[in-house]
Every structure is written in structure tokens, then in C-alpha cells.
Amino acid sequence: MRVLALSAVFLVASIIGMPAVAKEWQENKSWNAHFTEHKSQGVVVLWNENKQQGFTNNLKRANQAFLPASTFKIPNSLIALDLGVVKDEHQVFKWDGQTRDIATWNRDHNLITAMKYSVVPVYQEFARQIGEARMSKMLHAFDYGNEDISGNVDSFWLDGGIRISATEQISFLRKLYHNKLHVSERSQRIVKQAMLTEANGDYIIRAKTGYSTRIEPKIGWWVGWVELDDNVWFFAMNMDMPTSDGLGLRQAITKEVLKQEKIIP
């Protein structure tokens, strides 16, 4: 059984706005070394589902809200499925023929591949078909971040008013994992399938990356969870990312923390 082997002396604090089930969060500043090593700043938040405990390296930043960027593909997918904008994970979305800088976008996709390759144009079309009224209603039902969809309906998560913190990401993900969001269990199951990132004999990771570039500060995200035989660990990390050169650090730093705490080998 994997137990969190926290190697530092913890500061226990109650923080308003963190997941309602969490009365005490523990801070481990030793995790900061993983950011310092890569000359960056950021936060990692972990949640032990069995013990109902939260851990982070930076309590203040854990509660600071940023644009969700492409992590918003998780709620966008759920809403599109539940409203029938997307029939299922097999429906094909035809490439519009416009050549874009990211080569993997320049082809047909289904929900699984659109999530995997973070295909913005596909998700913008989802949002346009969902519309402002239904999008706003669903995000309120999800209690997703500040629920503010001001800006364009097909880009508010990239350059509009919506903001979400790492701890709020954890709250949302926990509801998704337990099929407790206000959409069908089928919709939640399909999205969790689309989030599959890594699977081996030790663990399964379901997650989504994000990279906010249109509004300063530019932020990189990785949010999701680690499924073990006897527990689930939720995670949400964001970090300063002035250029795209460090995109791989989102996963690398998170995994360094998970390994430090002996959650993954």
C-alpha cells in the first residue's frame, strides 16, 4: 500500500476556497526544488482520496485562479456529449481544410484524438454549437471556477473571463471521477476514457494539459489523477511558462513530485 512519505515538516493551514471536504491542507516547500531546478515557479497540488487530505508546495498559489486554457476541454467535452453536440467518442469531426501550425490539427478527428492532440478548432466548434446560455448554465451546475464566460463563446477559456485555481480543478476532477457532475454517467465515462494518458502495471493516469498564451502571465497546466490498486491521487499543477520550450516540464515536474512522495515508482 502506497503511503505519502512527506519528507518535510508541514505547515497545516485552513484555506478558504479550497475543496470543501478539505479542512486542513499541508504545505511541503521541499517540492519547490523541482521548479527551481528548471528555473521556473509554480504549484503542485495533490489530493489523497482515501485519507481526504490535500498537499501542496505553495498554499497561496494553489488558491490563485488562472485561465484554464486547454484543461477546459474536459468540461467542454462533458457538456458537448450531454447536450448531443457530440454523439459519442467515435463521431468524426472533419478537418475544415485550413492549414494550421500544429500538424496534428490538420486532419479529421474524433473525441479521443481531439482531446489527445488538444485540437482547439474542434473544441471551438463544440462551444459555438453549445452556445452561451447553455454553456453558462452547465458551468454553474459544475461549480467550475468563477463560472465567468465573458468574451467570445468559442475562446473564453483562452482569452476571456473564466478563471480557475489548482484547488478548484481538484474539486471538479473529484466529482468527475465519482460520476457526481450534473451530466449523465455515460458522458462522464466517455470523457474519462478520452483523458487516458498513461497506463502500466503500477498506475493509470487520466489527465489534460493546458497552455495559456493569449493573456499574461503565460501559464502551463497539467491536471488529472493517478489510479492505484488501492487509492486515487488527484493532482493539479500550474507553472509560469513564458515560452513553449518548457511544455514538457508540466508533466516532468508533476511526476518528480509524485515520485518523491512514492505515489508512483
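For all residues, glycine too, the Cβ spot is worked out from N, Cα and C.
At each noted site, the model still has the original residue.
Feature annotations, reproduced from Swiss-Prot:
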MUTAGEN   Ser70 to Ala  Does not alter thermal stability
MUTAGEN   Ser70 to Gly  Increases thermal stability. Abolishes hydrolysis of cephalothin and decreases catalytic efficiency about 60-fold with respect to ampicillin
ACT_SITE  Ser70  active site, acyl-ester intermediate
BINDING   Ser70, Lys73, Ser118, Arg250  beta-lactam binding site
MUTAGEN   Arg189 to Ala  No significant effect on catalytic efficiency with respect to ampicillin. Very little reduction in dimerization at neutral pH. Predominantly monomer at neutral pH; when associated with A-206. Slightly decreases thermal stability. Significantly decreases thermal stability; when associated with A-206
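Sequence features annotated in Swiss-Prot and their locations in the structure.
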residue	record	DSSP (3 states)
Ser70	mutagenesis position	helix
Ser118	beta-lactam binding site	coil
Arg189	mutagenesis position	helix
Arg250	beta-lactam binding site	helix
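The record assigns Ser70, Lys73, Ser118, Arg250 to the beta-lactam site; their largest pairwise CA distance measures 17 Å. Working note on the recorded positions Lys73, Arg189, Arg250: by count of other C-beta atoms within 10 Å of each C-beta, Lys73 ranks first. Taking the mean position of the Cβ atoms of Ser70, Lys73, Ser118, Arg250 as the beta-lactam site, the remaining residues of that chain whose Cβ falls within 8 Å of it are Ala69, Thr71, Lys208, Thr209, Gly210, Tyr211, Trp221. The two recorded residues Ser118 (beta-lactam binding site) and Ser70 (mutagenesis position) have their Cα atoms spaced 7 Å from each other. Ser70 (mutagenesis position) counts 20 other C-beta atoms within 10 Å of its own C-beta, drawing on all protein chains shown.
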